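Quick notes on the structure that follows.
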Amino acid sequence: MRLLSVLLIGFLCLAGTYAQKYQLSPAYNDPYLTDDKTGTHDFWVQNASLPVFYGFHDWNFQDNSGIMEINGDEMHITGKIYPTVNMGDCHRYNVDLVFKKDKSGNVMPKKELRESAYVPHGPIDPATWKYYTFVQGKWTGFGCDPQNVVFSGAEGGMPLQLGYGANGKNGDNGISVWLIYGYTIVDINCNIRPIITQSPTQPPTQPPTYPPTQPPTQPPTQPPTYPPTYPPTYPPTYPPTYPPTHPPTYPPTYPPTQPPTQPPVQDCSTLECPEGFHCEIVNNRRTCVCDTTVPPTHPPTQSPTYPPTQPPTQPPTYPPTYPPTYPPTQPPRASCDNVRCPRGYHCECNHWENVARCVRNEEPTHRPKPPHHGCRPDSCARGEKCICVRGKIYCIPKTTCDQVRCPRKHHCECNRKGQVFCVPDCPKLTCKQVGCPENHECVSRRGELHCVYVRPPTGRWGDDLSDLGYNQASVEAAIDAYEAQRGQRPHNNIPSNNLHQENNDNLGDGFYDGVEIGFADGGFDVNDLNGF
């Protein structure tokens with residue numbers, strides 16, 4: 001009895017430390033649940049131009065080496081990855097990521113599928129997802145030119161999410177998380193499939209309590225634990241031919257010398273299966289079996305009908321309006337496990353049509369955008385620039401031309417967006433090389449050339465007299481006095497035969513184009529104005 005208790009306690013301790021393992025595979029893109037064109041990768045790198053990624057965006061686990069092990073509250077992801085675009089490339093990495101179960105209960109799920117895929121419109125329920133926060137992780141390189149990639153955390157502090165539809169690509173059971181390396185993001189999108197391992201066989205919890213069904217045919221192999229009432233004088237010559245009149249009232253104090261003829265009955269009450277699996281007894285052994293039936297997205301509109309227990313005695317008088325009474329058998333769910341595709345192709349499983357096809361690998365043209373950071377126009381003061389590093393906002397001074405030293409024959413310029421550039425110097429021009437428009441002339445001011453407007457001459461007589469050094473007001477007063485003395489009208493009404501001019505210009509417009517003005521009766525010369 002004590003031995004059985006020790007064995008039972010040891011088995012319970014082993015069951016408490018039993019770890020569940022999952023096989024990781026690339027998450028395919030389901031066009032019925034998402035508009036995203038990417039998919040079928042385990043890891044996707046946002047900035048593949050960094051030297052540690054060798055120019056490759058997509059990385060997958062090699063030879064089904066991706067394993068996710070959950071032991072209590074700790075998750076451990078391991079495996080070997082290679083670039084999917086060039087499978088013959090010699091760059092390889094060993095993956096080692098550690099996560100811890102999040103128990104805060106205030107995590108917002110990252111929904112990357114269409115809104116119609118989630119409840120109440122679709123079958124995916126984010127309330128059933130589990131979350132694991134990042135602890136540590138790295139890629140250790142091997143092969144040619146090995147390098148190491150050490151991750152600093154998760155984008156925005158978002159944890160890894162696990163469940164049906166959590167991979168962000170389809171509705172299967174999977175995981176997804178955005179890890180940070182420097183200033184770039186490494187996206188994980190994987191489907192998971194549990195690896196069924198047989199748990200250790202439980203010893204019998206109680207000794208057998210049933211009495212023997214037949215009398216013993218041979219004497220006991222060991223002496224009884226209690227002394228006999230009197231010593232036997234000789235061994236019996238033949239076994240007794242009749243059974244005992246009544247069974248023993250107490251169990252034996254020692255374990256049976258022979259094993260029981262039947263194994264102990266297994267019970268599913270103590271075996272916990274992962275999501276998507278249930279316990280069944282097969283050949284008297286407990287095992288976790290995959291759920292083959294897909295739960296309906298809406299309740300049935302009618303109650304199911306059952307086949308009749310007896311055949312009808314009379315044929316029906318009218319044809320039935322309902323479908324056959326026997327339920328259709330559920331076809332097996334399509335799987336890519338046994339499908340081998342040629343080079344350059346991969347297997348995709350369409351659960352809506354329940355078929356598995358080999359499709360050509362395509363270079364992804366669209367990448368998921370990382371979550372927007374919190375930088376706003378008013379986050380920093382004037383002259384500072386806002387940046388977001390690992391989910392935190394920092395204000396750094398903007399670069400100006402005072403802080404930039406350009407090479408020889410170059411100078412610094414700053415555009416409207418505050419960006420600073422070193423541009424080559426232009427050769428200096430002279431006014432002889434600049435062509436200005438009409439009525440403009442070239443002028444050099446502070447080392448810069450400008451075309452300025454030059455007012456053309458108006459041709460008025462006052463301007464000509466002023467150019468000769470006469471005062472315009474005095475000249476007009478002298479002309480008015482002279483005309484008043486002669487008793488004549490102003491010059492614009494003088495007949496054209498009473499005056500003459502050197503240039504024979506028309507005086508009807510009221511302006512004197514020439515300098516000399518003469519009259520027929522003796523004349524008036526401009527030199528006579530010296531007395532005024």
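Just so you know, glycine gets a Cβ as well, placed from its N, Cα and C.
Heads up, this one's the original sequence, none of the swaps are in it.
Lifted from Swiss-Prot, the feature list:
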DOMAIN    267-289  domain 'Follistatin-like 1'
DOMAIN    335-359  domain 'Follistatin-like 2'
DOMAIN    400-423  domain 'Follistatin-like 3'
DOMAIN    430-452  domain 'Follistatin-like 4'
VARIANT   T233 to S  In strain: WS576 and WS380B
VARIANT   T237 to S  In strain: WS576 and WS380B
VARIANT   T261 to S  In strain: WS380B
VARIANT   P315 to S  In strain: WS576
For the domain 'Follistatin-like 3' (400-423), the number of residues DSSP places in helix, strand and coil:
3 helix, 9 strand, 12 coil
Report, as numbers and ranges, which residues of the same chain sit near the domain 'Follistatin-like 4' (430-452): CB under 8 Å and 6 or more residues beyond its ends.
none
In terms of Cβ proximity under 8 Å, which residues at least six beyond the ends of the domain 'Follistatin-like 3' (400-423) contact it?
385
Reported in the order helix, strand, coil, what are the DSSP residue counts of the domain 'Follistatin-like 4' (430-452)?
3 helix, 11 strand, 9 coil
DSSP residue counts for the domain 'Follistatin-like 1' (267-289), split into helix, strand and coil:
3 helix, 11 strand, 9 coil
Per-region confidence, the domain 'Follistatin-like 2' (335-359) (mean pLDDT, whole number):
84
